[in-house]
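Report on the following structure.
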Amino acid sequence: MATIFSGGSVSPFLFHTNKGTSFTPKAPILHLKRSFSAKSVASVGTEPSLSPAVQTFWKWLQEEGVITAKTPVKASVVTEGLGLVALKDISRNDVILQVPKRLWINPDAVAASEIGRVCSELKPWLSVILFLIRERSREDSVWKHYFGILPQETDSTIYWSEEELQELQGSQLLKTTVSVKEYVKNECLKLEQEIILPNKRLFPDPVTLDDFFWAFGILRSRAFSRLRNENLVVVPMADLINHSAGVTTEDHAYEVKGAAGLFSWDYLFSLKSPLSVKAGEQVYIQYDLNKSNAELALDYGFIEPNENRHAYTLTLEISESDPFFDDKLDVAESNGFAQTAYFDIFYNRTLPPGLLPYLRLVALGGTDAFLLESLFRDTIWGHLELSVSRDNEELLCKAVREACKSALAGYHTTIEQDRELKEGNLDSRLAIAVGIREGEKMVLQQIDGIFEQKELELDQLEYYQERRLKDLGLCGENGDILGDLGKFF
């Protein structure tokens, strides 16, 4: 990690991928459920090749009134494992399933349960984790048959072995995975001491770390956060509809009021097909348009071949040893940033807004420090949007390029080697690792190329002093000095 910038040790790139430690699930981690109904499990859309657990689960949904004769999809074995396949032609925005709120797993369900009292002060995601663990152990749980179809683990990197994680050597995803696992472990150990042990009768014995990671993985991969007034909800059957990069909208899940049984009304989780689908084809949704491949790997255990999903996070920091620390921090905070700022850079996209101004702020020093005076406080960010001085611009370019080269040196393979490996028959986890390595390096090379080009243009850039002189009418369009400047300095 290079020490850069005048006035202190600033490490702009900590190779950090997740922003903070609030692991309330991100956007819709979806897969949804279907509804059918008929006289037998086979007649409501299941197939003989489905496991007994899935068939039992389907029958339970039928008994709960979730599956009706009108349900246009069936559970089927597909390339991804299980999925939803159309029983008939489905038009775009057709409703394919509805699930009543009484079957949702969310903080309200926790609050209404026997453990609600002891979980009332917990972060919502932690209370739901405890609820999942407890309900899975109960023979009389409403969700017994739902838990029967859930996997013990997925290909999410939180479940990888040490040997498998070594394939991510040098990557941000490896560091993020280790950080997430350590964070979850610490939170769950606190839960054990503060909630489980003082209330042993409410929880299974023992509750292991594996139980915590199972529940965390279920929540991370299945929690849906885009319903009205619902930030954390798991909907049974939400893990059967699969993701497709071909779906480019996320507007497919709704909370509606409707019939939830023969004589009852309730809020319903309603899922619409985002695309027109022919009978026999699989129905897909888009899990999240904004997630990088690293986030997809961490949350769901897969990546897309789409290069635009490749990303790298630059972490910039104002060093406390910087002689202008207080002023720089004030400027950063006044413009929506903090002492540490994270910038996600995606392949084939422009640099994110705020990155260059923040870099220039961190690098600011020497004769450029006058911009930190209170006189400029309301206008400094506008000045930082443009090049300040040659020294400042050269310093930030050098810092970024050195950080990129340092990061690239941390991988144990080259892009060419990764691409050669991809031609082989890789298992799912190795394929993820190779794809992540390749993608991160592609973005790092892109960043390095951007700032290499900026270095080549340093002599052609217009800097603050030249712009100021032009504003005063003392500098021509070609940069020629006009008149006697002595009286202005």
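Even glycines carry a Cβ here, placed using N, Cα and C.
Here the structure is a predicted model, which means the values were calculated and not measured.
Quick look at what Swiss-Prot annotates:
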- 64-288: domain 'SET' (DOMAIN)
- GLU80, GLY81, LEU82, ARG222, ASN242, HIS243: S-adenosyl-L-methionine binding site (BINDING)
- ARG222, ARG226, ASP239, TYR254, TYR287, TYR300: substrate binding site (BINDING)
- GLU281 to Gln: No effect on substrate affinity, but reduced catalytic activity (MUTAGEN)
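Note on proximity: among GLU80, GLY81, LEU82, GLU281, the recorded positions of the record, the Cα nearest ASP239 (substrate binding site) is that of LEU82. Between the CA atoms of TYR287 (substrate binding site) and HIS243 (S-adenosyl-L-methionine binding site) there is a gap of 6 Å, rounded to the nearest whole number. By a simple count of nearby Cβ atoms, those within 10 Å, the most crowded of the recorded positions GLU80, ASP239, GLU281 is ASP239.
Around the Cβ of HIS243 (S-adenosyl-L-methionine binding site), the number of neighbouring Cβ atoms within 10 Å comes to 19.
Taken together, the residues in the domain 'SET' (64-288) have a mean pLDDT of 92 on the 0 to 100 scale. Closest in space to HIS243 (S-adenosyl-L-methionine binding site), of the recorded positions given as TYR254, GLU281, TYR300, is TYR300, taking the CA atom of each residue. In this structure, ASP239 (substrate binding site) belongs to neither helix nor strand by DSSP; it is coil. On the backbone, the CA of TYR254 (substrate binding site) and the CA of ASN242 (S-adenosyl-L-methionine binding site) stand 18 Å apart.
The least crowded of the binding-site residues LEU82, TYR254, judged by other CB atoms within 10 A of its own CB, is TYR254. Checking each of the recorded positions GLY81, LEU82, ARG222, GLU281 against TYR300 (substrate binding site) by C-alpha distance, the shortest gap belongs to ARG222. In this structure the residues listed as binding S-adenosyl-L-methionine are GLU80, GLY81, LEU82, ARG222, ASN242, HIS243; their two most distant Cα atoms lie 16 Å apart. Taking the Cβ of GLY81 (S-adenosyl-L-methionine binding site) as reference, no residue of its chain lies under 8 Å away while being at least six apart in sequence. Taking only the Cα positions, the spacing between GLU80 (S-adenosyl-L-methionine binding site) and GLU281 (mutagenesis position) is 14 angstrom.
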